[in-house]
Amino acid sequence: MNLLNLKNTLQTSLVIRLTFLFLLTTIIIWLLSVLTAAYISMVQKRQHIIEDLSVLSEMNIVLSNQRFEEAERDAKNLMYQCSLATEIHHNDIFPEVSRHLSVGPSNCTPTLNGEKHRLFLQSSDIDENSFRRDSFILNHKNEISLLSTDNPSDYSTLQPLTRKSFPLYPTHAGFYWSEPEYINGKGWHASVAVADQQGVFFEVTVKLPDLITKSHLPLDDSIRVWLDQNNHLLPFSYIPQKIRTQLENVTLHDGWQQIPGFLILRTTLHGPGWSLVTLYPYGNLHNRILKIILQQIPFTLTALVLMTSAFCWLLHRSLAKPLWRFVDVINKTATAPLSTRLPAQRLDELDSIAGAFNQLLDTLQVQYDNLENKVAERTQALNEAKKRAERANKRKSIHLTVISHELRTPMNGVLGAIELLQTTPLNIEQQGLADTARNCTLSLLAIINNLLDFSRIESGHFTLHMEETALLPLLDQAMQTIQGPAQSKKLSLRTFVGQHVPLYFHTDSIRLRQILVNLLGNAVKFTETGGIRLTVKRHEEQLIFLVSDSGKGIEIQQQSQIFTAFYQADTNSQGTGIGLTIASSLAKMMGGNLTLKSVPGVGTCVSLVLPLQEYQPPQPIKGTLSAPFCLHRQLACWGIRGEPPHQQNALLNAELLYFSGKLYDLAQQLILCTPNMPVINNLLPPWQLQILLVDDADINRDIIGKMLVSLGQHVTIAASSNEALTLSQQQRFDLVLIDIRMPEIDGIECVRLWHDEPNNLDPDCMFVALSASVATEDIHRCKKNGIHHYITKPVTLATLARYISIAAEYQLLRNIELQEQDPSRCSALLATDDMVINSKIFQSLDLLLADIENAVSAGEKIDQLIHTLKGCLGQIGQTELVCYVIDIENRVKMGKIIALEELTDLRQKIRMIFKNYTIT
């Protein structure tokens, strides 16, 4: 985190970045200088040590050479003086300090020459000094004459003085040097000898301890060793074995050279030809250099700190503070007026920057003032343009609403008149003309709906109305729209609902049906042979609708544009070109998507994918039915096992291949043993309601009024809201159908006044809005203001019958007594005297009640079974029992538990009705 903060700081601050770079550079230079100084010091120190060692070694060599040369000179002088001596008398020497010894054990008496040599040494003037110990004369008979009387007389002691102790040949210039020998109590000695023509050796012994001691005096951390002519260590050279091994493995020469860990100086001495080798350890050299560096570091480090501190202070004072002042002023100008200026009292680059920035601010101030004036002018122009656009958009919305109202009002009259006409006795030709007129009216209505929906989607005023929707009836309604055109083209139709597809789910049923109708309509339009298939399947939490056809297909280059508004792949085809555009937009609004796959000459498949939010999982119907093989797969998805049909039955109807809702209802009736009871008029409700119709359009009042009368209802007409409010004080109504767009007081305001009217006989009755507007905002506004339901014009008999039934259930729930339908109009099945039919009806109802009782005992859901029982009783005209079942159904919906005693009581009432038809 600290490194990240440092990185951010370095990236955002120039001064800190410069300071950091300077410090880093200074430290690097300082380190380089320290390392360079250390290297130079090491080189210089090495050179100084080499020079010191060279000087000291040279002095030691000179001293040693001088001693060895004096010894050689003494030996030579001894020989020379002996050769000049003639006769020496014993009395001439006093006292007697010389001795005669014989190396051989059998020869104890000196010869004449031996005695002569002894007397010569006695009388010679060679004095023993500090570095010469003894003088000897050794003849060819191994007789030794010694100058000192303290020399030992035993042979072992004299052995080093014999000829055998010297090399066969002179070391140099006729001088013979012996190997160094150690004498107890006397230390290390070496002898130098010279031979005359008779082979007599004249020797002088040299003391070595003082030379060895002096060779270690120059530097206390150097090592001095002595080597012979063969580079072998002399016996008095004591060094560690590791260094000894290194020296033995190196070819040494005079001068300086290196071995691992040491500097070496070798110098050859005169006389015996020995070499003095000085070893100086590298570690000592490095320690001396490190000591010097450590002595210098405090000073250099102090100088570094002082220098960097001074530079940082100067940088802060001369650069950082002015820059921060500049940044502060610049930041203030970003949000404050451009009146602030940078200080410009310096004569450097910062002053130039300040001057340029101030000049820029002056220019910006002028441009800003001009821009403000232009912005004010443009803002005013934009506001005026916005207001004009809003007024135009508002006029457009009003115009669309007016167009919708003006188009739907006559369409309502046309469609209502045709439906009323179809309820009258017509011959086959007249019925065909009526069907054609109705289909053309519905096609025209679909075109109007598409155009209005497209306009509302474009303007963003389109919203969805989500509610629980029954899937299978919706599919039947969509397939019903293409049944006629498909049969006229002799196209096969097929619907398949997959396993686990919910029968009830949460969606906008109107818009989903609109999408399917558009897709199916296009499939019929562009398919000449083959068939059309609607498939519904579930994948995880998605519901997938597939509409496939065997038409001519769409070219690949046209598929990407097929959802574009007003685009037509075939310019010769009919249509507005916005059906797929609306379907795609609606799918996206519903949280899904619409995709297309097409192969030219083979066909097209359009898939609609919608999310499953709230739904009821399907409950399988367990049983076995005799049905055509083509229905077995669909029945199996609902839990029904299919068997080949052995006789004529209702499942052989070809329409069941594409009307899956009818197939499901019929299969449920057959499994539950509910006969397919022939009802004379499926639309006729079992109740006669008091209905108030409020509409300012004469044609609407006339047509809708007649449609309500044809459904067996009592209708009261009101042409305005004021008239409706007056009637509310005179009569109680079960249902009020009211147009929401009326002059003076509109329908929504009328409902509000209706609820607030103190003299109203039933202020809480059900209101259903009648309107030519399909705008979702109008629907929401109606429900927000106390209107229960909303019907868009044109209305159909089926729609009116459905809302009459809803109003009847609403009133029964409020314990309002209703009038039963006129028995002469109802034509209930129970009116027949057919013993077999009535017996089957009783058996079916009895089995259905048994299923309900078993479900209650097992704690399972009974809402679907109760709904089926209510429909059966309604079809046979048992209004009293329908009321009883509706009460049970309402309590089930509220989550209350139904007691078995209530079902037993219902069974007794049914037995009382069918007591004359019970087969025992």
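Just so it is clear, glycine is given a Cβ too, placed from its N, Cα and C backbone atoms.
Here is what Swiss-Prot says about this protein:
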type    : residues       : note
BINDING : HIS405, ASP549 : ATP binding site
DOMAIN  : 317-369        : domain 'HAMP'
DOMAIN  : 402-614        : domain 'Histidine kinase'
DOMAIN  : 690-808        : domain 'Response regulatory'
MUTAGEN : HIS48 to Ala   : Decreases expression of genes responsive to acidic pH at low and neutral pH
MUTAGEN : GLU72 to Ala   : Decreases expression of genes responsive to acidic pH at low and neutral pH
MUTAGEN : HIS100 to Ala  : Decreases expression of genes responsive to acidic pH at neutral but not low pH. Decreases expression of genes responsive to acidic pH and at low pH, lowers survival in macrophages, and decreases fitness in mouse; when associated with 89-A--A-90; A-117; A-140; A-172; A-216; A-232; A-253 and A-270
MUTAGEN : CYS108 to Ala  : Decreases expression of genes responsive to acidic pH and at neutral pH
MUTAGEN : HIS172 to Ala  : Decreases expression of genes responsive to acidic pH at neutral but not low pH. Decreases expression of genes responsive to acidic pH and at low pH, lowers survival in macrophages, and decreases fitness in mouse; when associated with 89-A--A-90; A-100; A-117; A-140; A-216; A-232; A-253 and A-270
MUTAGEN : TRP177 to Ala  : Decreases expression of genes responsive to acidic pH at neutral pH but not at low pH
MUTAGEN : TRP188 to Ala  : Decreases expression of genes responsive to acidic pH at neutral and at low pH
MUTAGEN : ASP228 to Ala  : Decreases expression of genes responsive to acidic pH at neutral and at low pH
MUTAGEN : HIS232 to Ala  : Decreases expression of genes responsive to acidic pH and at low pH, lowers survival in macrophages, and decreases fitness in mouse; when associated with 89-A--A-90; A-100; A-117; A-140; A-172; A-216; A-253 and A-270
MUTAGEN : HIS253 to Ala  : Decreases expression of genes responsive to acidic pH and at low pH, lowers survival in macrophages, and decreases fitness in mouse; when associated with 89-A--A-90; A-100; A-117; A-140; A-172; A-216; A-232 and A-270
MUTAGEN : HIS270 to Ala  : Decreases expression of genes responsive to acidic pH at neutral and at low pH. Decreases expression of genes responsive to acidic pH and at low pH, lowers survival in macrophages, and decreases fitness in mouse; when associated with 89-A--A-90; A-100; A-117; A-140; A-172; A-216; A-232 and A-253
MUTAGEN : HIS405 to Gln  : Leads to abnormal regulation of virulence gene expression. No effect on level of biofilm formation
MUTAGEN : HIS867 to Gln  : Leads to abnormal regulation of virulence gene expression. No effect on level of biofilm formation
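Feature map: annotations from Swiss-Prot on the structure.
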residue : record               : Cβ contacts under 8 Å, 6 or more apart
HIS48   : mutagenesis position : none
GLU72   : mutagenesis position : ALA173, PHE175, VAL192, VAL194, VAL204, GLY271
HIS172  : mutagenesis position : GLY271, GLY273
ASP228  : mutagenesis position : GLU179, LEU234, PRO272, GLY273, TRP274, SER275
HIS232  : mutagenesis position : none
HIS253  : mutagenesis position : ARG266
HIS270  : mutagenesis position : ASN65, PHE68, GLU69
ASP549  : ATP binding site     : ALA523, VAL524, PHE526, THR527, GLY530, GLY531, ILE532, ARG533, GLY603, THR604, CYS605
HIS867  : mutagenesis position : GLU889
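In this structure, the mutagenesis positions TRP177, TRP188 were compared by how many other Cβ atoms lie within 10 Å of their Cβ, and the smallest count belongs to TRP188. Looking only at the domain 'HAMP' (317-369), the predicted model's pLDDT averages out at 68. Under DSSP, GLU72 (mutagenesis position) is assigned to a helix (H, G or I) in the three-state scheme. Cα-Cα distance from TRP188 (mutagenesis position) to TRP177 (mutagenesis position): 14 Å (rounded to the nearest whole number).
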